[in-house]
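Notes for the one structure printed next.
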Amino acid sequence: MTSPAKFKKDKEIIAEYDTQVKEIRAQLTEQMKCLDQQCELRVQLLQDLQDFFRKKAEIEMDYSRNLEKLAEHFLAKTRSTKDQQFKKDQNVLSPVNCWNLLLNQVKWESRDHTTLSDIYLNNIIPRFVQVSEDSGRLFKKSKEVGQQLQDDLMKVLNELYSVMKTYHMYNADSISAQSKLKEAEKQEEKQIGKSVKQEDRQTPCSPDSTANVRIEEKHVRRSSVKKIEKMKEKHQAKYTENKLKAIKAQNEYLLALEATNASVFKYYIHDLSDLIDQCCDLGYHASLNRALRTFLSAELNLEQSKHEGLDAIENAVENLDATSDKQRLMEMYNNVFCPPMKFEFQPHMGDMASQLCAQQPVQSELVQRCQQLQSRLSTLKIENEEVKKTMEATLQTIQDIVTVEDFDVSDCFQYSNSMESVKSTVSETFMSKPSIAKRRANQQETEQFYFTVRECYGF
């Protein structure tokens with residue numbers, strides 16, 4: 001036999017509901033705290049961005065001034081009146097052209113960094129200030145909207161509580177009325193059963209006395225039955241009335257329950273999401289995007305300007321050419337480097353001879369001297385060929401040393417999480433002391449040998 005179902009008492013149901021509502025209320029409070037924290041973090045972030053770019057603007061301006069001082073220091077030397085024409089002539093030489101472009105690049109970098117500092121101070125920082133003001137103002141309004149949404153939700157929960165209590169009350173009345181009706185029905189059945197038993201137990205008597213007794217008993221039974229019937233009808237009417245109220249209250253409770261669940265779902269799934277991205281974050285990310293893109297535009301244009309200057313310097317570096325510079329130098333100072341006039345034969349005391357005299361007795365001497373010169377030239381030619389090969393090999397060695405492609409320092413900019421790797425990379429570059437000392441010693445030794453050969457055998 002199955003045990004009867006256990007029903008929760010009203011107090012248990014109310015307690016569970018109160019607990020659930022308290023949890024929701026606590027959640028709502030934490031939601032506002034969370035949004036407050038987000039607002040504080042946002043304000044702090046925007047303030048940090050302002051301070052960062054303000055400090056960066058100062059650094060850029062200081063850097064610009066230092067670059068300007070650097071350029072002006074050397075440009076002032078170039079503009080000095082001493083040897084002005086010589087300096088002007090030197091400008092056509094490729095190394096001097098590189099130097100001038102380098103100074104111009106520094107000047108342009110100085111101007112660009114001044115512009116960058118101005119953009120930070122008068123464009124980017126005001127944008128962050130505006131974003132901060134807008135964000136604070138919108139958050140304040142969003143908080144008011146969120147508070148109103150939470151108040152509306154709590155109002156719905158309170159209404160559900162009231163409807164639920166009404167349902168419990170009417171349902172309890174209905175159950176009570178039903179119980180009384182059943183009790184009345186039992187009494188009616190019991191009364192009817194008594195009447196039947198009494199009729200069965202009656203013994204035969206005289207006709208007159210029997211008739212009187214029966215009439216009296218019937219009257220009593222009818223009176224009792226009528227009372228019970230009236231009581232039953234009264235309980236039936238009360239039960240019907242309470243049952244109707246209970247059904248209506250139950251319907252109201254179910255409708256309110258459905259509406260409450262829909263309101264809770266709407267608040268948590270839609271309202272909260274809309275509150276954050278359509279109220280609290282309204283325009284925040286877009287405005288921040290514009291401010292940071294202004295920074296990117298400034299930095300990229302600075303980089304583009306620098307690249308243009310570096311491209312000009314790179315072009316000048318590629319045009320570094322010793323042969324062309326030698327030709328330009330000789331053309332500029334033609335009077336210095338042009339060959340002098342030939343020495344002419346100066347006749348003495350009217351002597352007009354201007355050619356060798358190959359007559360006897362000097363002919364044989366001239367022939368012998370010519371043979372000696374030819375023999376000597378053959379020997380020198382062989383020696384010079386060997387010396388030439390040695391000089392060419394030595395010169396090639398020097399050129400290999402001075403043209404080695406050791407200028408790529410890209411590895412120095414491959415940073416990792418550990419600064420030790422950076423230091424290690426830098427220490428292994430061309431400028432490390434052991435490496436450069438060895439290179440310099442090798443180069444100087446080769447140069448010394450080369451010029452020794454030149455001095456011994458001439459050019």
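Each Cβ is built from the backbone N, Cα and C atoms, and glycine gets one as well.
Summarising the annotation, Swiss-Prot assigns domain 'F-BAR' to 22-325. Under its mutagenesis entries, Swiss-Prot includes H73 to R with the note: Does not improve solubility; when associated with R-108, R-205, R-235 and R-250. Where Swiss-Prot documents W108 to R as a mutagenesis experiment, the accompanying text is: Does not improve solubility; when associated with R-73, R-205, R-235 and R-250. Among the sequence features in Swiss-Prot, the mutagenesis site C205 to R is noted as follows: Does not improve solubility; when associated with R-73, R-108, R-235 and R-250. Annotation of the mutagenesis experiment H235 to R in Swiss-Prot: Does not improve solubility; when associated with R-73, R-108, R-205 and R-250. Experimental mutagenesis at this site is recorded by Swiss-Prot as Q250 to R, annotated: Does not improve solubility; when associated with R-73, R-108, R-205 and R-235.
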Can you tell me the CA-to-CA distance separating H235 (mutagenesis position) and W108 (mutagenesis position), as a whole number of Å?
104
If you count the C-beta atoms lying within 10 Å of each candidate's C-beta, which of the mutagenesis positions H73, H235 ends up with the smallest number?
H73
Give the number of CB atoms, excluding that of Q250 (mutagenesis position) itself, located within 10 Å of its CB.
17
Integer mean pLDDT for the domain 'F-BAR' (22-325):
87
Long-range same-chain neighbours of W108 (mutagenesis position), Cβ under 8 Å, sequence gap at least 6?
S305, K306, G309
Alpha-carbon spacing, Q250 (mutagenesis position) to H73 (mutagenesis position), which is rounded to whole Å:
95
